[in-house]
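First the structure, in the form of structure tokens, and then the observations on it.
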Amino acid sequence: MAAEEQPLLGRDRGSGQVHSGAAADQELCIDQAVVFIEDAIKYRSIYHRMDAGSLWLYRWYYSNVCQRVLGFIIFLILILAFVEVPSSFTKTADVRYRSQPWQPPCGLTETIEAFCLLAFLVDLSVKGYLVGQAQLQQNLWLLAYFMVLVVSVVDWIVSLSLACEEPLRMRRLLRPFFLLQNSSMMKKTLKCIRWSLPEMASVGLLLAIHLCLFTIIGMLLFTIGEKDEAQDQERLAYFRNLPEALTSLLVLLTTSNNPDVMIPAYTQNRAFALFFIVFTLIGSLFLMNLLTAIIYNQFRGYLMKSLQTSLFRRRLGARAAYEVLASRAGPAGTTPELVGVNPETFLPVLQKTQLNKTHKQAIMQKVQSYEGRPMLADEFQKLFDEVDKGLAKERPLKPQYQSPFLQTAQFIFSHHYFDYLGNLVALGNLLSICVFLVLDSDLLPGERDDFVLGILDYIFILYYLLELLFKVFALGLPGYLSYHSNVFDGLLTIILLVSEICTLAVYRLPHSGWKPEQYGPLSLWDMTRLMNTLIVFRFLRIIPNIKPMAEVANTILGLIPNLRAFGGILVVAYYVFAMIGINLFRGVIVPPGNSSLVPDNNSAVCGSFEQLGYWPNNFDDFAAALITLWNVMVVNNWQVILEAYKRYAGPWSMVYFVLWWLVSSVIWINLFLALLLENFLHRWDPQGHKQLLVGTKQMSVELMFRDILEEPKEEELMEKLHKHPHLHLCR
């Protein structure tokens, strides 16, 4: 394009161009700098079209409104799984009591899905146009995006042509891709997992050898002889055949069925306990923890590579903006030399950048500290480090009172000792609830006398209300609301007050033998339980007042935004496995009396799927499938589910559940532990804390590891800029 052919630097702004052309060029430079800065802040690639029309489209596409709409469309197409056949609209997932669910008519969800696919097609078209044909052909994610859309559209057409009666909908399995491709951090996490797979596979091979060897040894040790009595045969049931033995030891690897597997053999001969102890020591305590260590080490290394790429993108985007905005000076007739970016040139760019007010003010203050002189490249780069820091909020000023009495009261109620008093009162309230729970544990709700507890609730809630009013008086309403703990405390206090007023209006004042009849949707006992539950939650207010607990809580809260990528990967895994499970196991779990495979309740084996009432663990709809997968991921009693599906669906169902265990409990949990450990180690490292500025806090994974990442060299940045297909520099 014409605008792209002109060099961005070195243009003679004093030439005889018409004023409108010079103004258009200057406006284009500003827009280019704005986009480069936004790319740097968001760690986006700068390899896209740079003409005026493309820049407008690019900024519109990455605007908050457009991205939120795209995020909602992704959420909408994923949530369709709860509505589509088989629908999850039943009160219970238990196959014994589940009613016939409402099923949407053919074409309803397909229409919504068509709208979503059309939106994704527009999304792909915009992305493809902005990066250009050359970049599009090299971008595997965009090519995969195109293929997923093609398969989804073809499958959608097949669904309509078969009147929504097709047995398999392939596009459901592909839906999580739309979530993956929209998150750069999820892509990096997935790439890190892929790079870590060889090392995981090596430990997995060791685990497989360990399992096979001990399975063979177990079969040799615990083989049932011809002369064994019936009770001995029952004791050795876990090693009846090779698949049974392998399954038993695999479950024992997760310690889920310990000591169930060991006790039958141990009962016969106490020396057999050594077999299970050695197996558990090698498998669970050594190899599984070795797998955790390897995943932590490998993932951390590959995560550093991904974050190094993000840092390079940040520096490259900032350097591109610097090159666009930098002025040149030099004697007449010589090649002008770069002298830097003037603050008056940069401030209009900063005003147009999509950035929150706090960070803009922080960057402006840093720019003003240069006292009007041009900023050099390193100084310009450091401006955008402010984006990763959350500045400490300045508390609003307290109200000014003239009366000495009011000033004394303000001092008392704003002192931290007043908070300690409130914590003691909250502790007393919690203890009183515990006392009554113990005293009334053997009584039915109708037999309990709630007179004393009701009076205590009134007294404590009255104190909480007075505490709220006193704090508002001392700090002022803006000052009171500036503390998150006060907002949490005040909100619960207001809810408690409203609940108590409703109780008074319906059931009047409490008195001895107070057992009124139920009026409205909630009984007196329900109202009391609701208020006491809120009081228990209110006790969490003590966390900010206990420093070690507050540090742990702040670390966890700071970790939550950085876990979105890991949470997204888990959502993708759940979604795909749930869809596969529905296609494989829908309808295989049948209620008692409907199949010869289902034993009568009286004849069910103790500890079996039927005897434990695990009927809701099925794949008859999407919601039930998610809960079943969750129960398997937790691995508590998961052998019961494995054994049941082996009976109902066949022995090959074990492959599905073992794969899910590997993906969720082994790989994902260990990746989560890796990030959690790194986060805690870094945040609690005294050296790390010394590097933080006073009044700031770390916000992102990139900043968390910034001190151990290598800064890109200027030569590398300039080489990449010169290779930009739509950007032409003079040097």
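Cβ atoms here come from the backbone N, Cα and C positions, even for glycine.
Using a 10 Å radius centred on the Cβ of Asn257 (mutagenesis position) and all shown protein chains, the other Cβ atoms total 22. According to Swiss-Prot, the mutagenesis experiment Asn257 to Ala carries this note: Complete loss of selectivity for calcium over monocovalent cations.
Here Swiss-Prot notes a mutagenesis experiment, Asn594 to Ala, with the remark: Loss of N-glycosylation; when associated with N-601.
What Swiss-Prot says about the mutagenesis result for Asn601 to Ala is this: Loss of N-glycosylation; when associated with N-594.
DSSP assigns Glu643 (mutagenesis position) to a helix in the three-state reduction. Quoted from Swiss-Prot, the note on mutagenesis experiment Glu643 to Ala is: Partial loss of selectivity for calcium over monocovalent cations.
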In three-state DSSP terms, the structure that Asn257 (mutagenesis position) belongs to: coil
Cα-to-Cα gap, Asn257 (mutagenesis position) vs Glu643 (mutagenesis position), nearest whole Å: 12
